[in-house]
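K.L.:
Below is one structure. I have some questions about it.
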Amino acid sequence: MKEDNNTSEESGRINRRNVLKTVGAAGLFAAGSTGMAAAADSLSQAEEPKLLTGTEKRTLARELAKTPAFRELAQRARADGAQIRSDADSIVAGYARGEDFAREVVQYDLENLTDAAEASIVIGRNPETGEIEVANLDYYYETDDGVLDEVHRFEPTNASETDGVQSAATSDGATVIAVDTDAIREAQNSEIDVDESSPSNAAPTPADIDITGCSACKYAAGQVCTIGCSAAGGFICGLLGITIPVAGLSCLGFVEIVCTVADEYSGCGDAVAKEACNRAGLC
């Protein structure tokens, strides 16, 4: 794992996400089913996910910060020496609704980290029932060459694991989420190969989606880019309800590949989704 100096080494990752903060919301993919369930015929639908701003964002952030789940995770972060950032840009909030799916999620960024590249607390609530459905404290670690290596996740007491793909426990109680570093590095080192023939802006319907195939990958990639890479992977996966592997990767690893390609294209669209899924080996 890479030692973080909180200046130059961290800035590359943060700057990349800031560049994509606004273009992500202008993604060209139509909204539709985005949550991936375990079976091909069972898709959780998160329609028209959107980021909140202004009063809506502040109100939701204050509400979720009062929950026991947030307080427990914040206490854990403070025990690690980290602090919750207080500036407005350090909070990301979003909302998604669909058939049998409704979720509002807030990401609270942390600072004063020891060896992680970045960290955040993510809290997600069902606005209809008030139930907390997502509650994570995630520390993102990178390799010496700046590639996402693994994520150490803490959850509230008695919480169920939400993205435990190839996971293991650490001595401090964190769940280590493997993100397939080699696949991410290969994606970051690949050259853009734009195929401009027969572009299509139409999103597949749930009946068209093969959960393990190219269509599912491109659809998920489009929704990730629509949310935007200013947010951490834990926020994006929580908002969209993606809880199983996409393209054989954990959701966190998949998000990293999509954001790498979106950064190279400086935006979103069919070409980004196609290129990301090509690099993931599904298209």
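Placement of Cβ uses the backbone N, Cα and C atoms for every residue, glycine included.
Straight out of Swiss-Prot:
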type	residues	note
MUTAGEN	ALA61 to Asp	No effect on immunity function of Immunity protein HalI and interaction with Halocin-C8
MUTAGEN	ARG62 to Ala	Slightly decreased immunity function of Immunity protein HalI and interaction with Halocin-C8
MUTAGEN	GLU63 to Ala	Slightly decreased immunity function of Immunity protein HalI and interaction with Halocin-C8
MUTAGEN	LEU64 to Ala	Impaired immunity function of Immunity protein HalI and interaction with Halocin-C8
MUTAGEN	ALA65 to Pro	No effect on immunity function of Immunity protein HalI and interaction with Halocin-C8
MUTAGEN	LYS66 to Pro	No effect on immunity function of Immunity protein HalI and interaction with Halocin-C8
MUTAGEN	LEU73 to Ala	Impaired immunity function of Immunity protein HalI and interaction with Halocin-C8
K.L.:
Whole-number answer please: how many Å between the C-alpha atoms of ALA65 (mutagenesis position) and LEU73 (mutagenesis position)?
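P.N.:
Cα to Cα, ALA65 (mutagenesis position) and LEU73 (mutagenesis position) are separated by 10 Å.
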K.L.:
Can you tell me how far the Cα of ALA61 (mutagenesis position) sits from the Cα of LEU73 (mutagenesis position), in Å?
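P.N.:
For ALA61 (mutagenesis position) versus LEU73 (mutagenesis position), the Cα atoms are 15 Å apart.
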K.L.:
If you count the C-beta atoms lying within 10 Å of each candidate's C-beta, which of the mutagenesis positions ALA61, LEU64, ALA65, LEU73 ends up with the smallest number?
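P.N.:
Each of the mutagenesis positions ALA61, LEU64, ALA65, LEU73 was scored; lowest Cβ tally within 10 Å is ALA65.
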K.L.:
What's the most sparsely packed of the mutagenesis positions ARG62, LYS66, counting other C-beta atoms within 10 A?
P.N.:
LYS66
K.L.:
How many Å lie between the Cα of LEU73 (mutagenesis position) and the Cα of GLU63 (mutagenesis position)?
P.N.:
15
